[in-house]
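Here the structure comes first, spelled out in structure tokens, and everything after it is commentary.
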Amino acid sequence: MERHFEKVEEILKKYGYKRENLIKILLEIQEIYRYLPEDVINYVSTAMGIPPAKIYGVATFYAQFSLKPKGKYTIMVCDGTACHMAGSPEVLKAIEEETGLTPGNVTEDLMFSLDQVGCLGACALAPVMVINGEVYGNLTADKVKEILRKIKEKERESANV
């Protein structure tokens, strides 16, 4: 697939092609693509005069960057001790049953991606998952499936508008 770089170029211009703005630049690029594609990293490297290895170093050091496509809805399931004991394995199983996803993967339609993470800091609500920054706690398999079905329904409705 041939990619056009107009939006990337706008971001680079906005930040003056300055090295000290690399993290901001990468964050904005990731908002567009939902990850940092290799060809875009190479484009940024050439445009900014930064070796690709340096950009990959930044992209792999900071947890908020992804080199793999992410879904429109990024699901993070806590598997810290409290959540694990309270049922996070069942939460993961319910997500897999509803979406076909296993941790570290994305659905073919790029609707959902799933990450299994350490403590999310909401132990009192265990088991917990976060979808695009929204925390869902005290989960059961049925609650998880209901949440995901509502998201799917919302997406179907907005596609039909």
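Even glycines carry a Cβ here, placed using N, Cα and C.
Summarising the annotation, Swiss-Prot assigns [2Fe-2S] cluster binding site to Cys78, Cys83, Cys119, Cys123 and lists similarity to another entry as the type of evidence. The Cβ of Cys83 ([2Fe-2S] cluster binding site) lies under 8 Å from the Cβ of Val77, Val91, Cys119, Leu120, Cys123, Ala126, Pro127, Val128, each of these being in the same chain and 6 or more residues away along the sequence.
DSSP assigns Asp79 (mutagenesis position) to coil, not to a helix or a strand. Here Swiss-Prot notes a mutagenesis experiment, Asp79 to Pro, with the remark: Increase (30 mV) in the redox potential.
The Cβ of Gly80 (mutagenesis position) lies under 8 Å from the Cβ of Gly118, Cys119, Leu120, Cys123, Ala126, each of these being in the same chain and 6 or more residues away along the sequence. Annotation of the published mutagenesis Gly80 to Pro in Swiss-Prot: Large decrease (149 mV) in the redox potential. Causes a change to a [4Fe-4S] cluster protein; the original residue is retained in the structure shown.
Counting every protein chain shown, the Cβ of Thr81 (mutagenesis position) has 13 other Cβ atoms within 10 Å. As a published mutagenesis entry, Thr81 to Pro appears in Swiss-Prot alongside the note: Small increase (11 mV) in the redox potential.
Its Cβ placed at the centre, Ala82 (mutagenesis position) has 17 other Cβ atoms within 10 Å. Annotation of the mutagenesis experiment Ala82 to Pro in Swiss-Prot: Decrease (46 mV) in the redox potential.
Around the Cβ of Val128 (mutagenesis position), a 10 Å sphere holds 27 further Cβ atoms from the protein chains shown. Under mutagenesis, Swiss-Prot gives Val128 to Asp, Gly, Arg, Ser, Thr or Trp with this note: Increase (about 23-33 mV) in the redox potential.
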Q | Residue, out of the binding-site residues Cys78, Cys119, Cys123, whose Cβ gathers the largest set of other Cβ atoms within 10 Å | A | Cys78
(Q) Can you give me the residues near the recorded [2Fe-2S] cluster site, meaning same chain, not Cys78, Cys83, Cys119, Cys123 themselves, Cβ no more than 8 Å from the center of the site's Cβ atoms? (A) Asp79, Gly80, Thr81, Ala82, His84, Ser88, Gly118, Leu120, Gly121, Ala122, Ala126, Pro127, Val128
